[in-house]
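Below: one structure, written as structure tokens.
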Amino acid sequence: MDFNQSFEDIESQLDNFVIRKNQQSEKSTGKCGPEVHDNVPLTISQIERATQDPENENVFITDDVHPIHFCTCIIYAFVTGNGTHNESFMKFMIDDGTGSLEASITKKPFNGRVISSLYSEASSLASSEAYKSIAVSMMRLLQVSMEYIDPTRISRGHSLFLRGRPNRFRGKMGLDAFQFFIDSGRSRNMEIGFVDYLTDWQRRHKTMQNTTNK
């Protein structure tokens, strides 16, 4: 660490790390057979039509001309209503214009308690001039962290990024989400950006499949 940096500089770097933390590899190649991908951008209609790989229960296959084998996916959708919540999950009905399904989002209560405890400690330090600057910065970072782990903040009308995997229960396809991000912006920039990313990713996959099959 550069000791000439201000607390604001350090906070900016930490905030940047939280937002741009390394994600899992986008794809992994098995010993044989098709490539199995992680974090694939998909539409809800693709998830609804996906089937489980009979040779690997952790892998799903899209029902496309150029099928995608994947373990985890990313979607962007609008919250249209609540499902039936339980002790472990918050459940929401989501729609992206191509289809709708129920998404289950893990509550992660332990992480929430840890962050709340740290926030209380930082808040008590903020009353001291010696620690006020770094304590206030830490409080802001902890507040941002809660936005990524507390699904109770989600409500009807929110737009979400969700990372998870399909789950078929009683004949209906749903999504088990491990991570979420609430798009609180008033513009549609993030939605449009996701559509562009999805289109580009699937175009590259199609090109790769055509090249492989030649």
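Backbone N, Cα and C atoms are what each Cβ position is placed from, and that goes for glycine too.
In this structure the noted substitutions are not present, so the sites keep their original residues.
Listed in Swiss-Prot as a mutagenesis experiment, Asp9 to Gly is described as follows: Disrupts interaction with moi/modigliani. Partially rescues null mutant phenotype.
Among the mutagenesis entries in Swiss-Prot is Asp96 to Gly, noted as: Disrupts interaction with moi/modigliani. Unable to rescue null mutant phenotype. Neighbour density for Asp96 (mutagenesis position): within 10 A of its CB lie 21 other CB atoms from the protein chains shown. In this structure, Asp96 (mutagenesis position) belongs to neither helix nor strand by DSSP; it is coil.
A C-beta separation below 8 Å, combined with a sequence spacing of at least six in one chain, links Leu101 (mutagenesis position) to Ile44, Ile47, Glu48, Met93, Ile94, Lys172, Met173, Gly174, Leu175. Among the sequence features in Swiss-Prot, the mutagenesis site Leu101 to Pro is noted as follows: Disrupts interaction with moi/modigliani. Unable to rescue null mutant phenotype.
Looking at Swiss-Prot, the entry for mutagenesis of Leu162 to Pro says: Disrupts interaction with moi/modigliani. Unable to rescue null mutant phenotype. Just so you know, the Cβ of Leu162 (mutagenesis position) picks up 20 other Cβ atoms within 10 Å once every protein chain is counted.
A distance of 12 Å separates the Cα atom of Asp96 (mutagenesis position) from that of Leu162 (mutagenesis position).
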